[in-house]
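Notes to accompany the following structure.
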Amino acid sequence: MMHFQLAGSGVMSAFYPHESELSRRVKQLIRAAKKQLEALCAMK
């Protein structure tokens with residue numbers, strides 16, 4: 001079952017490379033936003 005999931009994700013990234021790139025950027029943005037929020041909370 002795990003092998004099928006891994007192969008499926010590999011096929012998805014092969015067909016939609018820009019999609020994985022986009023999701024990675026979104027995750028980076030979310031991480032940056034969380035850091036900024038934490039910094040603001042620490043400043044108070």
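Every residue gets a Cβ built from N, Cα and C, even glycine.
Listed features, source Swiss-Prot:
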- Ser20 to Phe: Low CIII activity (MUTAGEN)
- Glu21 to Lys: Low CIII activity (MUTAGEN)
- Arg24 to His: Low CIII activity (MUTAGEN)
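Structure with Swiss-Prot features highlighted.
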residue: Ser20; record: mutagenesis position; CB count, 10 Å: 13
residue: Glu21; record: mutagenesis position; CB count, 10 Å: 11
residue: Arg24; record: mutagenesis position; CB count, 10 Å: 10
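Following the DSSP three-state reduction, the secondary structure of Glu21 (mutagenesis position) is helix.
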